[in-house]
Amino acid sequence: MREIVHLQTGQCGNQIGAAFWQTISGEHGLDGSGVYNGTSDLQLERMNVYFNEASGNKFVPRAVLVDLEPGTMDAVRAGPFGQLFRPDNFVFGQSGAGNNWAKGHYTEGAELVDQVLDVVRREAEGCDCLQGFQITHSLGGGTGAGMGTLLISKIREEFPDRMMATFSVVPSPKVSDTVVEPYNATLSIHQLVENSDETFCIDNEALYDICMRTLKLNNPSYGDLNHLVSAVMSGVTTCLRFPGQLNSDLRKLAVNMVPFPRLHFFMVGFAPLTSRGAHSFRAVTVPELTQQMFDPKNMMAASDFRNGRYLTCSAYFRGKVSMKEVEDQMRNVQNKNSSYFVEWIPNNVQTALCSVPPRGLKMSATFVGNSTSIQELFKRIGDQFTAMFRRKAFLHWYTGEGMDEMEFTEAESNMNDLVSEYQQYQEASISEGEEEYDEEAPLEAEE
């Protein structure tokens, strides 16, 4: 029944993936070795979206773990849920990609990719009716970015009609791991524009801000950041895993969220925000959830939606929530902030409900928005890219792996096109003729 095959590539992807599996195993009542000891039939009803049932009441994630060096894999294997995964589904090289996109995409990664595809094929064959794939990776490194996008395009070739969702960690403006991040990210986005159906953009800096501002953590660890990401991933996939009044799957999400095929980069948010360990002790109401969910401080990508407009957005509410209250709240948000929504897509807020709340909460909400302000994120990466590419800095690492400068130029222009497409739809209004855009007056959103 509508299975999803999950891939995690590179260090970042594997750490986020591990946090995700930990979260949803808990929600489905599985312990660290995949044995079910839950309390509710709802946990079992659609378990098979993400898990295969093995003998002895054990459930095994339909996950493929990929990396070009064994380090992160060993850490996952040694972690609390390391025994959950099927041992054959760990596919790793020995050399590492060294933050080099070309190594991940053309040399080291390309050698490993067939081995990964064999595992993916085996997982897909074990499905009744495969719905699609989800990939967790970062765009700033070598393996997740280079090999991740290679896998996406290979899977696209083999399963052209299945959905492809990616949870992509975008390099942040201030926190940088490596100097070549802008190169890796631009080359990756160039691939994602063509090959992904929906990309949820997450960025470390926004996560740091949430941890420090909202959760009051002075010194957030990657564990805390991954906890936030896994909350969102669990929220986005909740409709697939539990029965609810208004269910949704990856394809419905895409149909409702993507007005133009290239514009499939979403911002995500979650409410109520809680730190690991400290569950909120106060009752939350639907208005509060809605308020927090639409709060720019709550977005997990560093772009402020007040600088753009929403093309579409969708909200997933979990828990014992009154349908009517949710509808009223969402309508309320739209009416009060109409300047932040494009007027040429009338009912552009989609809601879905699921009756099973996350662990430790009475109710929660997950937000996915397709906002034109995501262009800020691409602009920022593009500017950094241009600054280095103009001087051909660090290029020899890429050309040495057989890449051509032309590819960089193409990726750069594709990303610039993406930015201007977002800008064009931000400024479009109903009254204008077909192709006349008002260049003089960009829309300012008044608070």
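Cβ coordinates are placed from backbone N, Cα and C, and glycine is handled just like the others.
Neighbour count (other Cβ atoms within 10 Å of the Cβ, all protein chains): 25 for HIS6 (mutagenesis position). In the three-state DSSP reading, HIS6 (mutagenesis position) counts as strand. Swiss-Prot lists HIS6 to Tyr among its mutagenesis entries, and the accompanying note reads: In tubAR; causes resistance to benomyl.
The GTP binding site annotation in Swiss-Prot covers GLN11, GLU69, SER138, GLY142, THR143, GLY144, ASN204, ASN226, and the record cites similarity to another entry as its basis. Note on ASN226 (GTP binding site): other Cβ atoms within 10 Å of its Cβ, all shown chains, come to 24.
The Cβ of GLU69 (GTP binding site) lies under 8 Å from the Cβ of PHE92, GLY93, GLN94, SER95, GLY96, ALA97, THR143, each of these being in the same chain and 6 or more residues away along the sequence. Per Swiss-Prot, Mg(2+) binding site is recorded for GLU69.
Here the residue is the original one, but Swiss-Prot notes a natural variant at this spot, ALA124 to Arg: In strain: BSm300. DSSP classifies ALA124 (variant position) as helix under the three-state reduction.
When the Cα atoms are compared, SER138 (GTP binding site) and ALA124 (variant position) turn out to be 24 Å apart.
Looking at ALA124 (variant position) and HIS6 (mutagenesis position), their Cα atoms lie 10 Å from each other.
Reported as a whole number, the C-alpha separation between GLY142 (GTP binding site) and HIS6 (mutagenesis position) equals 20 Å. Classification of THR143 (GTP binding site) by DSSP places it within a helix. Distance from the CA of GLY144 (GTP binding site) to the CA of HIS6 (mutagenesis position) is 14 Å.
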